[in-house]
Amino acid sequence: MHFSTLFGAAATAALAGSTNASPLARRQVPVGTPILQCTQPGLVALTYDDGPFTFTPQLLDILKQNDVRATFFVNGNNWANIEAGSNPDTIRRMRADGHLVGSHTYAHPDLNTLSSADRISQMRHVEEATRRIDGFAPKYMRAPYLSCDAGCQGDLGGLGYHIIDTNLDTKDYENNKPETTHLSAEKFNNELSADVGANSYIVLSHDVHEQTVVSLTQKLIDTLKSKGYRAVTVGECLGDAPENWYKA
């Protein structure tokens, strides 16, 4: 189940309607309401789900080489355990490099299949892990499978979460082979409008897929820059100052 685009329009309207606010410091990002796009045109938020994983450090290198900040929606224990091996160092590096770290739940369940108590537990477990790793807890999240009904949205809103959807899915998980990754790059190019003054995008990819890291990401960056877009974190995309990206 995909979030309704109606929620995206409502969230954008709520963000845009903030009065007497500076572009960054005072804009209020809605909680408990799925958000599909940025609050001003010309911005692209590259987002990566399911990590950290083997390929994530290389992705961080590529982003740094291109002077690009991105957003990582991390799991606690999915492809890898967030607190095992070098993963804590990877999380700390994400933040040190200026990226936004959000939650993708602890174990990647479909939140619509869980009770309220279990949904809350999934989110709290990630918060506890990230506090142990680097002393922070996310305020941004993306639901696994983009699946979050009204009850789920209510629970996440009660926890103070900004729910991030997407309006451009690269489908990289379908094209994780050297001979097919170009299909995701072409999809991105085709769906990224040339009308920079009227469009913005929250782009969905996954740092657990090798071709996304070694091939696709550079193509995404080159394409968005060639069309005149600027790559930003989801927080900047929504006019949210960095000091507001995490819970106290």
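Glycine is treated like the rest: Cβ placed from N, Cα and C.
Substituted residues are absent from this model; it holds the original ones throughout.
As annotated by Swiss-Prot, active site, proton acceptor applies to Asp49, with the evidence given as experimental evidence. All chains included, 24 other C-beta atoms sit within 10 angstroms of the C-beta of Asp49 (active site, proton acceptor).
Look at Swiss-Prot and you will find Asp49, Tyr145 tagged as acetate binding site. According to DSSP, Asp49 (active site, proton acceptor) sits within a strand segment.
Remark: His104 (Co(2+) binding site) has Asp49, Asp50, Phe73, Val74, Asn75, Asn78, Val126, Met141, Arg142, Pro144 as non-local neighbours, by Cβ distance under 8 Å and separation of at least 6 in sequence. Annotation comment: Swiss-Prot describes Asp50, His104, His108 as Co(2+) binding site, evidence class a large-scale study or a structure entry.
For 42-232, the entry in Swiss-Prot reads domain 'NodB homology', with the evidence type sequence analysis.
Among the sequence features in Swiss-Prot, the natural variant Phe7 to Leu is noted as follows: In strain: ATCC 56676.
In the three-state DSSP reading, Pro57 (variant position) counts as helix. Cβ neighbour count for Pro57 (variant position) (all protein chains, 10 Å cutoff from its Cβ): 17. According to Swiss-Prot, the naturally occurring change Pro57 to Ala is described as follows: In strain: ATCC 56676.
According to Swiss-Prot, the natural variant Arg69 to Lys carries the annotation: In strain: ATCC 56676. All protein chains considered, the CB of Arg69 (variant position) has 21 other CB atoms within 10 Å.
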Does anything in the same chain, at least 6 positions from His108 (Co(2+) binding site), have a Cβ under 8 Å from its Cβ, and if so what?
Asp50, Asn75, Asn78, Pro144
Fill in the CA-CA distance, Pro57 (variant position) to Tyr145 (acetate binding site), as an integer in Å.
24
Local confidence of the prediction over the domain 'NodB homology' (42-232), expressed as mean pLDDT:
98
Going by DSSP, is His104 (Co(2+) binding site) part of a helix, a strand, or coil?
coil
